[in-house]
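Per Swiss-Prot, NADP(+) binding site is recorded for Arg52, Arg77, Arg218, Lys315, Arg317, and the stated evidence type is similarity to another entry. Feature annotation from Swiss-Prot assigns Mg(2+) binding site to Asp80, Glu83, Asp84. Tyr171 to Phe, Ser or Trp appears in Swiss-Prot as a mutagenesis experiment; the accompanying note says: Completely abolishes formation of PSPP or squalene from FPP. Among the mutagenesis results in Swiss-Prot, Arg185 to Gly has the note: Does not affect squalene synthase activity. The residue drawn here is the original one. In Swiss-Prot, a published mutagenesis experiment is listed as Phe286 to Tyr, Trp or Leu, annotated Retains partial activity of the first reaction. Retains partial activity of the second reaction. As a published mutagenesis entry, Phe286 to Asp or Arg appears in Swiss-Prot alongside the note: Completely eliminates the activities of both the first and the second reactions. Under its mutagenesis annotations, Swiss-Prot gives Phe288 to Tyr, Trp or Leu the following note: Retains partial activity of the first reaction. Retains partial activity of the second reaction. What Swiss-Prot says about the mutagenesis result for Phe288 to Asp or Arg is this: Completely eliminates the activities of both the first and the second reactions. Quoted from Swiss-Prot, the note attached to the mutagenesis of Phe288 to Leu states: Retains partial activity of the first reaction. Completely eliminates the activity of the second reaction.
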Amino acid sequence: MEFVKCLGHPEEFYNLLRFRMGGRRNFIPKMDRNSLSNSLKTCYKYLDQTSRSFAAVIQALDGDIRHAVCVFYLILRAMDTVEDDMAISVEKKIPLLRNFHTFLYEPEWRFTESKEKHRVVLEDFPTISLEFRNLAEKYQTVIADICHRMGCGMAEFLNKDVTSKQDWDKYCHYVAGLVGIGLSRLFSASEFEDPIVGEDTECANSMGLFLQKTNIIRDYLEDQQEGRQFWPQEVWGKYVKKLEDFVKPENVDVAVKCLNELITNALQHIPDVITYLSRLRNQSVFNFCAIPQVMAIATLAACYNNHQVFKGVVKIRKGQAVTLMMDATNMPAVKAIIYQYIEEIYHRVPNSDPSASKAKQLISNIRTQSLPNCQLISRSHYSPIYLSFIMLLAALSWQYLSTLSQVTEDYVQREH
């Protein structure tokens, strides 16, 4: 199937082949775990089990920031598991989430009542909290603070609907913006990045909001099926009486209008994303931050004006994801990628769409203010004949290529 999808994109096919034949290791070097303590090895095992995508880029981080981010991720995953578990009553969830930061300092605390897929991070929380306490104090302080603030925010929205666009921003801040702020403070604390990276909480928050809004927009149907609602009523209420009404065939037109309005809302974070990424100096940190962002803008471009969002999960092509991962290693390339996808959106904006003028104006502002002198260019450096030859050669060994690592597919799936 991936071969068929790549027929119209030979450069993606070539990059898939390069990635499978060793290009992945040039970008994401394999981490040597032999020297790690048993508890830290276990943490990385849980990281592999709960998120292959983040496991890859976390393990590519330099120095001690790698372990700090690994532990931070597992703690957040544990909190997210509590929040998402529909088998746990709200009455039990609220104190768990509000007090979760205190469990970091309780060596024996664990939670064994979860039925969620990733419950192991709760059942063996003593291993994770041990490695938390083994971190440098400068990292512990950041992680505990973010954990406390996020737990209170999650608890707040257990009994509260996402009604207004302000509520949407607030919820996304609690579950993703705080992650961006926490990571930024870790990067600065490690001295891999300048203090401004950790101090500018507005840009760090936008990094998280852009990713979270993309996930919420794309995962409309999945969330509906699971009984979750994250689209703001202030927007969808203009088109239907109930959010689930968008799946009805007779509502396809208004569903797409609502979708486009939400995507337009998400695009407003792009200037902050560009500012944030332009400040990064460490290559491993840049890769860690840039890749999810370019995946997000590509996903929004795929979702824009696309009624398939209401029929299933819209994914970018695996070859497209690989190409983005391999390209997004420097700021000029990232700007070119962003420019490409906002142009795709711009040219698909229906004139009759209620948010059309706002979308076009927003994209025009991004062009002139955040992407000056940037132009739409092909990122392929290979001749059509050469690419065709590579495709023919690769087709003969496609069975081998079919074992391609799942790391790229996970990048375009929702992170809980």
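Each residue's number is its place along the chain shown, starting with 1.
Just so you know, glycine gets a Cβ as well, placed from its N, Cα and C.
Annotated features taken from Swiss-Prot, shown on the structure.
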| residue | record | Cβ neighbours (10 Å) |
| --- | --- | --- |
| Arg52 | NADP(+) binding site | 17 |
| Arg77 | NADP(+) binding site | 22 |
| Asp80 | Mg(2+) binding site | 19 |
| Glu83 | Mg(2+) binding site | 21 |
| Asp84 | Mg(2+) binding site | 17 |
| Arg185 | mutagenesis position | 24 |
| Phe286 | mutagenesis position | 20 |
| Phe288 | mutagenesis position | 23 |
| Lys315 | NADP(+) binding site | 16 |
| Arg317 | NADP(+) binding site | 19 |
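Here Tyr171 (mutagenesis position) is compared against the binding-site residues Asp84, Arg218, Lys315, and the shortest C-alpha distance is to Asp84.
Taken residue by residue with DSSP, Arg317 (NADP(+) binding site) is part of neither helix nor strand, so it is coil. Here Glu83 (Mg(2+) binding site) is compared against the recorded positions Arg52, Arg185, Phe288, Lys315, and the shortest C-alpha distance is to Arg52. A simple way to gauge crowding: the CB of Arg218 (NADP(+) binding site) has 25 other CB atoms within 10 angstroms, across all the protein chains here. Within 10 Å of the C-beta atom of Tyr171 (mutagenesis position) sit 23 other C-beta atoms, taking all shown protein chains into account.
Nearest neighbour of Arg52 (NADP(+) binding site) by Cα distance, taken over the recorded positions Asp80, Asp84, Arg185, Phe286, Phe288: Phe288. Cα spacing between Phe288 (mutagenesis position) and Asp80 (Mg(2+) binding site): 21 Å, rounded to the nearest whole number. Checked against Arg317 (NADP(+) binding site) by C-alpha proximity, the recorded positions Asp80, Asp84, Arg185, Phe286 yield Phe286 as the nearest. Site extent for NADP(+): the farthest pair of Cα atoms among Arg52, Arg77, Arg218, Lys315, Arg317 sits 27 Å apart.
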